[in-house]
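Please read the structure below before turning to the comments.
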Amino acid sequence: TVCNLRRCQLSCRSLGLLGKCIGVKCECVKH
């Protein structure tokens, strides 16, 4: 599967984090 950046950012934003694609993985990182 490919990382969907927009969906990744949305799900991370709800945690107060920044969404980033690392390879095929969605990573939530601090701003």
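Yeah, the Cβs are placed from backbone N, Cα and C, and that goes for glycine too.
Keep in mind the model shows the original residues, not the substituted ones.
What Swiss-Prot says about this one:
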MUTAGEN   Thr1 to Ala  50-fold and 3-fold increase in potency of inhibition of KCa2.2/KCNN2 and KCa2.3/KCNN3, respectively
MUTAGEN   Val2 to Phe  50-fold and 6-fold increase in potency of inhibition of KCa2.2/KCNN2 and KCa2.3/KCNN3, respectively
MUTAGEN   Arg7 to Met  35-fold and 2-fold increase in potency of inhibition of KCa2.2/KCNN2 and KCa2.3/KCNN3, respectively
MUTAGEN   Val24 to Asp  No change in potency of inhibition of KCa2.2/KCNN2 and KCa2.3/KCNN3
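Annotated features, which come from Swiss-Prot, shown on the structure.
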| residue | record | Cβ neighbours (10 Å) |
| --- | --- | --- |
| Thr1 | mutagenesis position | 5 |
| Val2 | mutagenesis position | 7 |
| Arg7 | mutagenesis position | 11 |
| Val24 | mutagenesis position | 8 |
_Whole-number Å value for how far Val24 (mutagenesis position) lies from Val2 (mutagenesis position) (Cα to Cα)_ = 5
*Would you mind pulling the DSSP three-state label for Arg7 (mutagenesis position)?*
helix
*Looking only at C-alpha atoms, tell me how far Thr1 (mutagenesis position) is from Val24 (mutagenesis position), rounded to the nearest Å.*
7
*asked:* Through the lens of DSSP with three states only, how would you label Val24 (mutagenesis position)?
replied: coil
*How big is the Cα-to-Cα gap, in Å, between Arg7 (mutagenesis position) and Val24 (mutagenesis position)?*
13
